[in-house]
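The structure under discussion appears below in the form of structure tokens.
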Amino acid sequence: MTEKKNRREKKNPREAKVTFEGLVTEALPNGMFRVRLENDTIILGYISGKIRSSSIRILMGDRVKIEVSRYDSSKGRIIYRLPHKDSKRIEDSKDSEDLKDSEDLKDTKDSKD
């Protein structure tokens with residue numbers, strides 16, 4: 001007996017997409033965002049179903065992973081929100097230290113007078 005060959009080979013649909021990291025630059029209505037990719041290309045991104053169902057907030061300035069089709073590189077699907085770096089927290093703590101130092105200087109000047 002001869003076996004029928006599958007004329008249409010099944011391909012993994014994920015192979016037709018490329019994943020990039022990008023920065024959300026603008027929030028648009030209906031879960032759409034403008035995202036600047038690492039190669040300075042700006043594309044339109046929409047939230048994937050899992051992110052939408054788990055109520056993950058995506059705001060301007062967030063770093064995201066976005067899946068872009070090889071056939072239409074102007075649109076992509078946001079599949080993951082990357083965790084924030086602690087740079088802002090470090091800046092906040094430096095600012096508070098500066099305030100403490102300036103208050104200490106005022107206290108020493110007042111005690112001298």
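For all residues, glycine too, the Cβ spot is worked out from N, Cα and C.
What you see is the original sequence, not a version with the noted changes.
Averaged across the domain 'S1-like' (8-83), pLDDT in this predicted model comes to 91. Among the features that Swiss-Prot reports, domain 'S1-like' is placed at 8-83, with the record citing sequence analysis.
Quoting Swiss-Prot on the natural variant Phe33 to Leu: In strain: cv. CL2l. Under a cutoff of 8 A between CB atoms, and with a sequence separation of 6+ in the same chain, the neighbours of Phe33 (variant position) are Val24, Thr25, Glu26, Ala27, Leu44, Gly45, Tyr46, Ile47, Ile58, Val64, Ile78.
In the three-state DSSP classification, Ser53 (variant position) falls within a helix. Under 8 Å, Cβ to Cβ, and six or more positions away along its own chain, Ser53 (variant position) finds no residue. For the natural variant Ser53 to Pro, the note given in Swiss-Prot is In strain: cv. CL2.
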